[in-house]
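The structure appears below as structure tokens.
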Amino acid sequence: MASENMTPQDYIGHHLNNLQLDLRTFSLVDPQNPPATFWTINIDSMFFSVVLGLLFLVLFRSVAKKATSGVPGKFQTAIELVIGFVNGSVKDMYHGKSKLIAPLALTIFVWVFLMNLMDLLPIDLLPYIAEHVLGLPALRVVPSADVNVTLSMALGVFILILFYSIKMKGIGGFTKELTLQPFNHWAFIPVNLILEGVSLLSKPVSLGLRLFGNMYAGELIFILIAGLLPWWSQWILNVPWAIFHILIITLQAFIFMVLTIVYLSMASEEH
């Protein structure tokens with residue numbers, strides 16, 4: 001455990017606290033006494049999300065600038081494989097015409113993968129540095145284990161769904177889709193509106209909560225192993241779970257990307 005003075009419950013609770021900023025006073029929030037207000041943001045989630053997004057841009061830009069027509073290096077080959085895989089997925093699932101979808105899918109896949117990958121760092125490494133070197137009261141390093149991050153990304157996808165629906169069908173067509181399906185009669189407009197509204201709103205909610213739930217559970221298992229077992233025996237469970245978690249990390253990034261493509265493809269269909 002990170003501290004001999006902590007009980008397992010204290011240790012687990014400490015690692016589930018975000019570093020928060022109170023926007024009313026622009027001061028850090030005490031995790032032991034959080035204010036009952038909406039005006040707080042998880043600045044650790046924002047920081048790592050932005051840093052990992054910039055890392056993605058820098059890595060891919062550097063590879064693009066150094067790309068050659070000859071024999072590529074190992075890193076360039078890996079990047080090209082990822083790009084080819086994402087591009088193939090877009091061609092298979094998106095049947096409209098848009099230059100935005102493939103770059104969007106690539107960004108989502110790599111960005112979510114990098115955020116998920118933070119879960120494989122030693123559970124106490126960055127929080128220990130933050131507490132003892134920087135004097136921060138709390139730190140969580142997995143942005144995708146924060147429901148605010150995953151729902152914010154899902155909200156961005158939802159806005160694109162609305163944009164493509166209105167762009168391809170027009171305001172009138174989009175309105176008819178909400179009010180005259182599945183029952184094509186004016187008397188069923190209220191029922192149709194409820195059914196289609198729930199169906200539409202469930203897309204971003206399920207998209208965000210699915211990623212959050214899987215990553216939060218994975219993070220919690222690492223914390224439980226570190227908090228409840230002696231340090232010399234943690235590797236017995238940590239190593240197998242970390243190996244299995246690599247699959248979860250990749251799969252969740254892939255699922256988020258695929259559902260985004262599918263939802264945008266459905267929105268782009270002309271009726």
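Every residue gets a Cβ built from N, Cα and C, even glycine.
The shown structure was predicted, so the numbers you read here are calculated from the model rather than taken from an experiment.
The Cβ of Ser206 (mutagenesis position) lies under 8 Å from the Cβ of no residue that sits 6+ residues away along the same chain. Quoted from Swiss-Prot, the note on the mutagenesis of Ser206 to Leu is: Reduced activity.
In the three-state DSSP classification, Leu207 (mutagenesis position) falls within a helix. Around the Cβ of Leu207 (mutagenesis position), the same chain contributes Thr150, Met153, Ala154, Val157, Phe256, Leu259, Thr260, Tyr263, each under 8 angstroms and 6 or more positions distant in sequence. Annotation of the mutagenesis experiment Leu207 to Tyr or Phe in Swiss-Prot: No change in activity.
Neighbour density for Arg210 (mutagenesis position): within 10 A of its CB lie 16 other CB atoms from the protein chains shown. The note that Swiss-Prot attaches to the published mutagenesis Arg210 to Lys, Ile, Val or Glu is: Completely defective.
Among the mutagenesis experiments that Swiss-Prot reports, Asn214 to Val is described with the note: Reduced activity. Secondary structure at Asn214 (mutagenesis position), taken from DSSP and collapsed to helix, strand or coil, is helix.
Per Swiss-Prot, mutagenesis Asn214 to His is noted as: Completely defective.
All protein chains considered, the CB of Ala217 (mutagenesis position) has 11 other CB atoms within 10 Å. Under its mutagenesis annotations, Swiss-Prot gives Ala217 to His the following note: Reduced activity.
Swiss-Prot lists Ala217 to Arg among its mutagenesis entries, and the accompanying note reads: Completely defective.
The Cβ neighbour count for Asn214 (mutagenesis position), using a 10 Å radius and every protein chain shown, is 20.
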